[in-house]
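Asker: Structure in structure tokens, see below.
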Amino acid sequence: MVLVAIGVVVAAAVVVSSLLLRWNEVRYSRKRGLPPGTMGWPLFGETTEFLKQGPSFMKARRLRYGSVFRTHILGCPTVVCMEAELNRRALASEGRGFVPGYPQSMLDILGRNNIAAVQGPLHRAMRGAMLSLVRPAMIRSSLLPKIDAFMRSHLAAWSSSSSSAVVDIQAKTKEMALLSALRQIAGVSAGPLSDALKAELYTLVLGTISLPINLPGTNYYQGFKARKKLVAMLEQMIAERRSSGQVHDDMLDALLTGVEGTREKLTDEQIIDLIITLIYSGYETMSTTSMMAVKYLSDHPKALEQLRKEHFDIRKGKAPEDAIDWNDFKSMTFTRAVIFETLRLATVVNGLLRKTTQDVEMNGYVIPKGWRIYVYTREINYDPFLYPDPMTFNPWRWLEKNMESHPHFMLFGGGSRMCPGKEVGTVEIATFLHYFVTQYRWEEEGNNTILKFPRVEAPNGLHIRVQDY
């Protein structure tokens, strides 16, 4: 009897599941002009498969449905686009049927005023404020000297002259990126405050790509909780600065006093959301790119040899304590190529999201109002027509022609949403590489696993043995 009852329950579950899946497909298929695809379960869609399978999920659907298909991921019906020209047009069409369409989890955790989400006059004001903080003149006169001093000091402890040391380069670059961001943005040095901020920021990052289910134990719940704590810490920091009247040479002070060259002064809420977004975006991109650059250089000795030569040439005529300057950075052509190739091959950013404000025609299909477009840049990064032999680490490809001006160059986004921190991020990674390759030699230790979806990471760390050069 028990076995019969179990069999009935299982059969009923199968029937109900099949009916739910079928009902969901029929519900969406009534909309005319949709691209082919599947929508998965009601409410959850295909999010679980998307997050678990990642690139395999995308490739399987591309083979079945073509380069434009529909799905339901991260809480919203979505059209995935893998065609370079269609993606370029989508990114360039803000205000003409498209607005930013990031998942609810990211909007909630980074804040409703985060620069990736706001539109219109507020976006112009916040982007203007951010560009004023990271414009070339600021990098040259203020940010680069700070970055240089930080990197020199931070990397000094990675090894000793008497012996080699095994380090987890993933953990090291995460700490480095976060401390560098905190130092530049809010003047926070290593200590109890940075430790408290670090703990919450690590939790916040995990919640940004998740289903917005606010239940204890979920990444979203933990991430949103971490945001509340971060907001409280930043509010206290702002209050203390106002009461002390002391001047601080950092981005937070510039935002509080009003950034030079901007018309509008941001509210405290907007400043806090901008600070959280700055730290989040700088931390994620810089730490991952730095880690993967070390990995790729370790695997490609010829590239490492040319990179070292470039940096030792810069050190010629400098005393050991001399900093690198703007002219040194501008001369790092191969370093820039290594950074761009790392971003491309590792696919640090998998894609960009837009949302339709009206029915939009795309490639003969009609994308309904309120749907998302997932500009899937991973496939563009691996397009053999744009990047011959795309799965090979080849930084020299970036020296052959000005790839940065190519209309399908999307390593830093596109359209009016091109990453405003592109250059300062490149400066940070280049400065890290300068001191790392001129001070150390290294080799990979053990068998390290690298995952590239939904974010690039080494689940058990990426261990290298470091020795003084």
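Each Cβ is built from the backbone N, Cα and C atoms, and glycine gets one as well.
Sequence unchanged from the original; the noted substitutions are absent.
Got these off Swiss-Prot a minute ago, pasting:
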BINDING   C419  heme binding site
MUTAGEN   G101 to V  In brd1-3; dwarf and defective in brassinosteroid biosynthesis
MUTAGEN   G111 to V  In brd1-2; dwarf and defective in brassinosteroid biosynthesis
Asker: Can you tell me the CA-to-CA distance separating C419 (heme binding site) and G101 (mutagenesis position), as a whole number of Å?
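Answerer: Cα of C419 (heme binding site) to Cα of G101 (mutagenesis position) measures 16 Å after rounding.
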Asker: What is the total of other Cβ atoms whose distance to the Cβ of G101 (mutagenesis position) is within 10 Å?
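Answerer: By my count, 21.
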Asker: For G101 (mutagenesis position), which DSSP three-state class applies?
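Answerer: For G101 (mutagenesis position) - judged by DSSP and reduced to three states - the answer is coil.
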Asker: Roughly how many Å lie between the Cα atoms of G101 (mutagenesis position) and G111 (mutagenesis position), rounded to a whole value?
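Answerer: Computed Cα spacing between G101 (mutagenesis position) and G111 (mutagenesis position) is 14 Å.
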Asker: Identify, among the recorded positions G111, C419, the residue whose Cβ has the fewest other Cβ atoms within 10 Å in this structure.
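Answerer: Selected from the recorded positions G111, C419 on minimum Cβ neighbours within 10 Å: C419.
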